[in-house]
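Engineer: Just passing along the structure, written as structure tokens.
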Amino acid sequence: MEPELTVPPLFSPIRQAIHPKHADIDVQTAAWAETFRIGSEELRGKLVTQDIGTFSARILPEGREEVVSLLADFILWLFGVDDGHCEEGELGHRPGDLAGLLHRLIRVAQNPEAPMMQDDPLAAGLRDLRMRVDRFGTAGQTARWVDALREYFFSVVWEAAHRRAGTVPDLNDYTLMRLYDGATSVVLPMLEMGHGYELQPYERDRTAVRAVAEMASFIITWDNDIFSYHKERRGSGYYLNALRVLEQERGLTPAQALDAAISQRDRVMCLFTTVSEQLAEQGSPQLRQYLHSLRCFIRGAQDWGISSVRYTTPDDPANMPSVFTDVPTDDSTEPLDIPAVSWWWDLLAEDARSVRRQVPAQRSA
């Protein structure tokens with residue numbers, strides 16, 4: 001048996017923060033899960049011990065308490081879908097049937113009054129979530145939330161096809177899949193709701209703003225893969241993970257794959273920091289708040305990842321760090337060799353050109 005991997009402290013230049021009502025929110029989310037009977041009794045019993053309310057409180061440390069609670073319930077609901085149907089349920093091996101279920105759930109999210117799936121706990125929970133999204137968000141934010149949920153569902157069906165076939169995608173396909181099946185993009189509208197504003201399309205749809213949101217998703221999901229590798233590798237079922245993809249594609253040992261994954265996420269973290277700081281200098285107060293929330297999302301996922309029993313697995317402890325470092329292992333400005341995301345680094349050249357255009361030409365004597 002190969003020696004157990006030890007995850008070193010990961011690079012994080014972002015400060016830790018948490019909502020002061022985190023303990024109350026965690027209790028409320030556990031009660032919400034019981035009220036709507038999310039997942040099987042066994043799964044629900046696990047989810048309510050995983051500090052999901054605390055995770056939400058780390059994502060929105062200064063947000064409206066009602067939205068922090070909404071986000072916590074939504075994250076738990078997502079785990080009810082992912083753990084209950086995709087990862088551990090039979091539908092996770094039947095992509096066609098899984099697509100049918102998820103398509104029906106999307107209809108419930110779009111039109112909660114539709115008389116369908118009325119005895120389904122996940123549908124009931126989703127109806128409650130949709131009503132609360134309507135209460136705290138605008139019509140545009142609600143529409144983007146539903147659209148992002150569809151993206152998430154689409155990606156987990158793709159993953160289910162690999163699970164059924166027992167195949168591992170290449171790194172580019174895995175990266176593209178992971179940007180969505182980590183359910184990070186579906187959280188983004190709630191970052192705005194949590195602070196009572198709506199980022200306007202002229203800023204939200206800018207290439208650079210979209211890119212930093214994708215970078216945040218990459219960092220969060222790569223970190224999740226690093227933290228969950230111990231649990232997933234020790235399990236008996238099929239699993240997809242960045243380390244496994246790197247092992248297969250590049251012929252690496254688990255230790256080498258861990259080093260490669262850390263290098264990749266460090267390089268993206270450095271790029272995220274540079275581009276988000278540039279955007280903050282020229283953006284509206286709403287954009288600056290959005291960028292701050294992306295940072296909180298990244299750091300919140302990190303702090304939750306090294307502390308939740310979901311990943312520390314006390315019965316079979318993982319060798320996880322208890323702190324983070326402010327020194328990256330890789331601060332190169334060269335693009336990652338992943339076509340789906342290599343264009344992110346084009347933003348550095350675009351910013352340099354923008355700076356040159358702003359510098360007045362020197363007149364000759």
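A Cβ is built for glycine as well, from the same backbone N, Cα and C atoms used for every other residue.
So Swiss-Prot has the following annotated:
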BINDING   Asp82, Glu87  Mg(2+) 1 binding site
BINDING   Glu87  Mg(2+) 2 binding site
BINDING   Arg178, Lys231, Arg310, Tyr311  substrate binding site
BINDING   Asn224, Ser228, Glu232  Mg(2+) 3 binding site
MUTAGEN   Phe79 to Leu, Trp or Tyr  Drastically alters the product spectra compared to the wild-type, comprising linear terpenoids in addition to selina-4(15),7(11)-diene and germacrene B. Yields only a small amount of selina-4(15),7(11)-diene along with a considerable increase of germacrene B
MUTAGEN   Asp83 to Glu or Asn  Drastically alters the product spectra compared to the wild-type, comprising linear terpenoids in addition to germacrene B. Unable to produce selina-4(15),7(11)-diene
MUTAGEN   Glu159 to Asp or Gln  Drastically alters the product spectra compared to the wild-type, comprising linear terpenoids in addition to germacrene B. Unable to produce selina-4(15),7(11)-diene
MUTAGEN   Gly182 to Ala  Drastically alters the product spectra compared to the wild-type, comprising linear terpenoids in addition to selina-4(15),7(11)-diene and germacrene B. Yields only a small amount of selina-4(15),7(11)-diene along with a considerable increase of germacrene B
MUTAGEN   Gly182 to Pro or Val  Lack of cyclase activity
Engineer: What's the number of neighbouring CB atoms sitting within 10 A of the CB on Arg310 (substrate binding site)?
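Structural biologist: Arg310 (substrate binding site) is surrounded by 21 other Cβ atoms within 10 Å.
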Engineer: At the level of the C-alpha atoms, what whole-angstrom distance separates Glu159 (mutagenesis position) and Gly182 (mutagenesis position)?
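Structural biologist: The separation of the Cα atoms works out to 11 Å.
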Engineer: Which residues in the same chain, at least 6 apart in sequence, have a Cβ under 8 Å from the Cβ of Asp83 (mutagenesis position)?
Structural biologist: Gly39, Leu43, Lys46, Leu47
Engineer: Rounded to an integer, what is the Cα-Cα distance in Å between Lys231 (substrate binding site) and Phe79 (mutagenesis position)?
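Structural biologist: Pair distance, Cα basis, whole Å: 16 Å.
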Engineer: Quick check on the binding-site residues: of Asn224, Ser228, whose CB has the lowest count of neighbouring CB atoms inside 10 Å?
Structural biologist: Ser228
Engineer: Residues with Cβ closer than 8 Å to the Cβ of Gly182 (mutagenesis position), same chain and 6+ apart in sequence?
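Structural biologist: Gly182 (mutagenesis position) has long-range Cβ partners Ser217, Ile220, Thr221, Asn224.
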Engineer: If the substrate binders are Arg178, Lys231, Arg310, Tyr311 per the record, what's the largest distance between their Cα atoms, in Å?
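Structural biologist: So the maximum pairwise Cα distance among the substrate binders is 19 Å.
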